[in-house]
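Take a look at the structure below.
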Amino acid sequence: MNTSPGTVGSDPVILATAGYDHTVRFWQAHSGICTRTVQHQDSQVNALEVTPDRSMIAAAGYQHIRMYDLNSNNPNPIISYDGVNKNIASVGFHEDGRWMYTGGEDCTARIWDLRSRNLQCQRIFQVNAPINCVCLHPNQAELIVGDQSGAIHIWDLKTDHNEQLIPEPEVSITSAHIDPDASYMAAVNSTGNCYVWNLTGGIGDEVTQLIPKTKIPAHTRYALQCRFSPDSTLLATCSADQTCKIWRTSNFSLMTELSIKSGNPGESSRGWMWGCAFSGDSQYIVTASSDNLARLWCVETGEIKREYGGHQKAVVCLAFNDSVLG
């Protein structure tokens, strides 16, 4: 892989943050130093994801997708696409980088061919409500789509069939995730509840079956994201209640609560905890919040190890990749 020394792509750890100040910032994770800032002029950034080969980062915003080069300091996007209506809320990649998926407020999830330099939309999955989240099953053959009507759709990419679940009617699904072992699926919603299912099937031609496992009253306010750890032992949930909570998947008990609440009774709210990402060894987690900061926490102790300051407005999304390619 051709990475120039001193570029983001040459660093074994890629940490990027973005949000409402129209910039994407790249950080040296261990020092907290901002190493590169990309101006993302057209809109806020709703979602960020690094390509599997660590060569590019996708930034999804209002009516567009921009992809920036990680192996050079080129300030301009190397791939741009503007043909989607409304906000794009979610973005991710097939594990070998052949295609990208997105979901957004135009009520569609889309698959994009990445093998040519101009993004080609290959397939569209239409639902009846704006889409908040899309995640890919580890089998790379099913997309989980969560929408604002409270539905979770399982779109089988091989057969084009889809199944639908509605844990709470008319309560918006804000995030869904499947753990790397494909043992569990979690989804959080706008009332703060987290639902967990056991997964079976999903191998070969078998369709994934979801068996309800538990409902966690995770937060008292809007939940914004849920993420399993790479070792599948933990589940993190982020919320408008200023916390990120970490749950053990062995029994879904609370292990650690990470809070940005002020100890000062007179101080107003520091805002929402928008998103999170675990480190590859599952020992650390980075959070993004609307007090303009990202933070690196020790999962076990809940201690803040580093703060990443520089954004002028809320940080609502991040990408964290510390897996070194062999």
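A Cβ is built for glycine as well, from the same backbone N, Cα and C atoms used for every other residue.
Unsubstituted: the structure retains its original residues.
According to its DSSP assignment, T51 (mutagenesis position) is coil. One entry in Swiss-Prot concerns the mutagenesis experiment T51 to A. Its note says: Reduced ubiquitination by the SCF(FBXW7) complex.
Listed in Swiss-Prot is the mutagenesis experiment S55 to A, annotated as follows: Does not affect ubiquitination by the SCF(FBXW7) complex. Of all Cβ atoms in the protein chains displayed, 18 besides its own lie within 10 Å of the Cβ of S55 (mutagenesis position).
One entry in Swiss-Prot concerns the mutagenesis experiment S72 to D. Its note says: Impairs interaction with MTOR.
Following the DSSP three-state reduction, the secondary structure of G192 (mutagenesis position) is coil. Spatially close to G192 (mutagenesis position) yet at least six residues away along the chain are P217, A218, H219, T220, R221, Y222, A223, S239, D241, judged by Cβ distances under 8 angstroms. Here the residue is the original one, but Swiss-Prot notes a mutagenesis experiment at this spot, G192 to D: Abolishes interaction with MTOR.
Taking Cβ-Cβ distances under 8 Å and a sequence gap of 6 or more within the same chain, the neighbours of K305 (mutagenesis position) are Y284, L296, W297, C298. What Swiss-Prot says about the mutagenesis result for K305 to R is this: Elevated assembly of mTORC2 complex; when associated with R-313. Decreased sumoylation.
Contacts of K313 (mutagenesis position) defined by a Cβ separation under 8 A and a same-chain sequence distance of 6+ are given as G19, Y20, D21, N292, in order along the sequence. K313 to R appears in Swiss-Prot as a mutagenesis experiment; the accompanying note says: Elevated assembly of mTORC2 complex; when associated with R-305. Decreased sumoylation.
Experimental mutagenesis at this site is recorded by Swiss-Prot as F320 to S, annotated: Impairs interaction with MTOR. Of all Cβ atoms in the protein chains displayed, 26 besides its own lie within 10 Å of the Cβ of F320 (mutagenesis position).
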Q) S72 (mutagenesis position) to F320 (mutagenesis position): how many Å between their Cα atoms? A) 19
**Q.** Set of same-chain residues at least 6 away whose C-beta sits under 8 angstroms from T51 (mutagenesis position)
**A.** I57, A58, F93, G97, L114
Q: Take the C-alpha atoms of F320 (mutagenesis position) and S55 (mutagenesis position) and report the distance between them in angstrom, rounded.
A: 14
(Q) Going by DSSP, is F320 (mutagenesis position) sitting in a helix, a strand, or coil? (A) strand
Q: Starting from the Cβ of S72 (mutagenesis position), draw a 10 Å sphere and report how many other Cβ atoms land inside it.
A: 15
Q: For K305 (mutagenesis position), name the DSSP secondary structure in the helix/strand/coil scheme.
A: strand
